[in-house]
Amino acid sequence: MGMRMMFTVFLLVVLTTTVVSSTSVRASDGRNAAADNRASDLIAQIVRRGCCSHPACNVNNPHICG
């Protein structure tokens with residue numbers, strides 16, 4: 001194999017790796033964001049339930065217990 005051919009193969013490998021990497025990152029970002037939102041909602045519900053059942057916390061945090 002000549003130097004020009006090896007360089008061409010190298011460029012193709014780099015280009016392919018870049019394309020595959022960028023598409024997989026974009027796809028996983030959406031899944032991670034959805035999972036983060038569900039986790040945040042679950043944590044907020046647990047905190048509300050725990051705080052609102054204690055009178056002192058309920059009085060100090062009326063914005064949480066509504």
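Keep in mind that glycine also has a Cβ here, set from the backbone N, Cα and C atoms.
What you see is the original sequence, not a version with the noted changes.
Some features that Swiss-Prot has for this protein:
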type: MUTAGEN; residues: HIS54 to Asp; note: Decrease in inhibition potency of AChR alpha-7/CHRNA7 (2.5-fold on rat receptor and 65-fold on human receptor)
type: MUTAGEN; residues: ASN58 to Phe, Trp or Tyr; note: Gain of selectivity towards human alpha-3-beta-2 nAChRs. Very important increase in ability to inhibit alpha-3-beta-2 nAChRs, and no change in ability to inhibit alpha-3-beta-4 nAChRs
type: MUTAGEN; residues: ASN58 to Ala; note: No change in ability to inhibit rat alpha-3-beta-2 nAChRs. Loss of ability to inhibit alpha-3-beta-4 and alpha-7 nAChRs
type: MUTAGEN; residues: VAL59 to Ala; note: No change in ability to inhibit rat alpha-3-beta-2 and alpha-3-beta-4 nAChRs. Moderate decrease in ability to inhibit rat alpha-7 nAChRs
type: MUTAGEN; residues: ASN60 to Ala; note: Gain of selectivity for alpha-3-beta-4 nAChRs. Moderate decrease in ability to inhibit rat alpha-3-beta-2 nAChRs. No change in ability to inhibit rat alpha-3-beta-4 nAChRs. Loss of ability to inhibit alpha-7 nAChRs
type: MUTAGEN; residues: ASN61 to Ala; note: Gain of selectivity for alpha-3-beta-4 nAChRs. Moderate decrease in ability to inhibit rat alpha-3-beta-2 nAChRs. Small decrease in ability to inhibit rat alpha-3-beta-4 nAChRs. Loss of ability to inhibit rat alpha-7 nAChRs
type: MUTAGEN; residues: PRO62 to Ala; note: No change in ability to inhibit rat alpha-3-beta-2 nAChRs. Small decrease in ability to inhibit rat alpha-3-beta-4 and alpha-7 nAChRs
type: MUTAGEN; residues: HIS63 to Ala; note: Loss of ability to inhibit rat alpha-3-beta-2, alpha-3-beta-4, and alpha-7 nAChRs
type: MUTAGEN; residues: HIS63 to Asp, Asn, Ser, Trp or Tyr; note: Decrease in inhibiting potency towards human alpha-3-beta-4/CHRNA3-CHRNB4 nAChRs
type: MUTAGEN; residues: ILE64 to Ala; note: Moderate decrease in ability to inhibit rat alpha-3-beta-2 nAChRs. No change in ability to inhibit rat alpha-3-beta-4 nAChRs. Moderate decrease in ability to inhibit rat alpha-7 nAChRs
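When secondary structure is read from DSSP and collapsed to three states, HIS54 (mutagenesis position) falls in the coil class. Residue pair HIS54 (mutagenesis position) / ASN60 (mutagenesis position) shows a Cα separation of 10 Å.
The mutagenesis positions in question are HIS54, HIS63, and the one with the fewest Cβ neighbours inside 10 Å is HIS63. The local packing around ASN58 (mutagenesis position), expressed as other Cβ atoms within 10 Å of its Cβ over all shown chains, amounts to 13. All protein chains shown were included, and the count of other CB atoms within 10 Å of the CB of VAL59 (mutagenesis position) stands at 9. Considering only the mutagenesis positions ASN60, ASN61, the Cβ with the fewest other Cβ atoms within 10 Å is that of ASN60.
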